[in-house]
Amino acid sequence: MAPAPPPAASFTPAEVQRRLAAGACWVRRGASLYDLTSFVRHHPGGEQLLLARAGQDISADLDGPPHRHSDNARRWLEQYYVGELRADPQDPTENGAVASAETQKTDPALEPQFKVVDWDKDLVDWQKPLLWQVGHLGEKYDEWVHQPVARPIRLFHSDLIEAFSKTVWYSVPIIWVPLVLYLSWSYYRTLTQDNIRLFASLTREYSMMMPESVFIGLFVLGMLFWTFVEYVIHRFLFHMKPPSNSHYLIMLHFVMHGQHHKAPFDGSRLVFPPVPASLVIAFFYVFLRLILPETVGGIIFAGGLLGYVLYDMTHYYLHFGSPHKGSYLYNMKAHHVKHHFEYQKSGFGISTKLWDYFFHTLIPEEAHPKMQ
């Protein structure tokens with residue numbers, strides 16, 4: 001017979017208040033207590049919205065307005081469970097509130113799904129690297145990978161390979177912005193010093209001179225081109241569903257994007273590591289050089305590379321930043337978090353919703369009335 005699980009910790013209202021006074025952000029759902037201190041800065045609605053509810057019952061907030069929290073959001077909450085609220089025999093004035101909390105009921109149909117997360121009973125062993133394990137999940141992989149967890153991930157046994165699979169956010173501008181500046185300067189000089197003609201390889205008679213002013217247009221075109229690449233890769237490659245009988249395609253999907261959906265707040269896996277990024281960037285450079293005149297392709301590539309840098313920085317900020325309510329980034333953060341927690345088959349734009357509008361993959365608006 002398996003040993004009985006240890007009893008849940010319990011806290012009196014006075015103990016909860018002491019933690020709140022020390023700066024912690026505890027909330028409750030009925031009599032269940034959750035320590036959201038480490039999650040406050042990640043909350044898609046902003047820090048202040050969560051801090052304003054410290055010490056309060058959030059049961060009604062989970063159902064909205066402004067929106068009803070998804071099943072994944074409720075599972076996520078359970079990872080922060082710390083115990084139960086209990087009466088204090090030394091302070092009978094608080095016991096009425098405790099009794100009220102204990103009698104509050106949650107949806108009985110949902111309650112069994114959202115018990116305290118038991119890492120020992122998950123489909124994988126979290127004490128070991130995950131990559132080889134996920135390939136064995138088969139038909140269970142797709143559901144498992146879209147149930148996010150609040151913990152870091154290890155992919156490989158080898159420390160060296162593991163190091164190449166992660167990076168810090170600031171490696172992206174440090175490595176790629178100098179290359180953007182160099183390419184931009186180099187190709188701009190080519191425009192000013194050489195007689196660059198468009199379509200010269202096809203016909204000399206109808207070829208056109210390229211003035212210096214075309215640089216800005218081509219550079220911006222490259223940035224726009226990146227937003228399209230971002231959308232296409234995210235939708236059709238990262239969100240492909242690997243065959244359940246293919247061990248290696250499941251592993252490939254997990255390396256490319258599944259790991260990010262499983263652990264969306266693992267900061268070391270939010271931006272593209274330099275080594276694999278170099279291979280992808282080199283591919284696009286060669287591709288543009290092959291299909292376009294060298295200078296044209298080079299300028300578009302430089303703009304696209306800057307677009308990639310802005311995309312990766314935006315992506316990191318959407319996960320870890322706290323944009324002002326009503327701002328562009330605030331709306332993009334809410335949009336992206338919904339993609340992670342509820343709408344994995346829509347909302348593929350990260351730096352812009354442009355292509356979601358164009359291809360009709362916008363996340364639907366909720367019908368809840370606006371908060372006053």
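In case you wondered, yes, glycine gets a Cβ from its N, Cα and C as well.
Residues as originally present; substitutions not included.
Annotation source Swiss-Prot lists domain 'Cytochrome b5 heme-binding' at 8-86.
Taking all protein chains in view, 16 other C-beta atoms sit within 10 angstroms of the C-beta of His69 (heme binding site). Here Swiss-Prot flags His43, His69 as heme binding site.
The note that Swiss-Prot attaches to the natural variant Thr103 to Ile is: In strain: C57BL/6J.
Taken from Swiss-Prot, the feature domain 'Fatty acid hydroxylase' covers 219-361. In the predicted model, residues of the domain 'Fatty acid hydroxylase' (219-361) average a pLDDT of 94.
Proximity of His336 (Zn(2+) 2 binding site) to non-local residues of its own chain (separation of 6 or more, Cβ distance below 8 Å) is seen for His315, Leu318, His319, Gly347, Ile350, given in sequence order. According to Swiss-Prot, the feature Zn(2+) 2 binding site maps to His260, His315, His319, His336, His340, an assignment based on similarity to another entry.
One entry in Swiss-Prot concerns the natural variant Phe348 to Leu. Its note says: In strain: C57BL/6J. In the three-state DSSP classification, Phe348 (variant position) falls within coil.
Among the natural variants that Swiss-Prot reports, Leu354 to Pro is described with the note: In strain: C57BL/6J. When secondary structure is read from DSSP and collapsed to three states, Leu354 (variant position) falls in the helix class. Neighbours of Leu354 (variant position), defined as other CB atoms within 10 A of its CB across all chains, total 13.
If you take the C-beta of His340 (Zn(2+) 2 binding site) and look for same-chain residues 6 or more apart in sequence within under 8 angstroms, you find Asn72, Pro148, His261, Pro264.
Sequence-distant neighbours of Phe348 (variant position) (same chain, six or more apart, CB under 8 Å from its CB) are Tyr231, His234, Arg235, His239, His339, Trp355, Asp356, Thr361, listed in sequence order.
The CA atom of His43 (heme binding site) is located 17 Å away from the CA atom of His260 (Zn(2+) 2 binding site). Residues near His260 (Zn(2+) 2 binding site) in space but far in sequence (CB under 8 A, at least 6 apart, same chain), listed by position: Asp266, Arg269, Leu270. Compute the center of the Cβ atoms of His260, His315, His319, His336, His340, which mark the site for Zn(2+) 2; besides them, the chain residues with Cβ within 8 Å of that center are Pro264, Leu270, Leu318, Val337, His339, Ile350.
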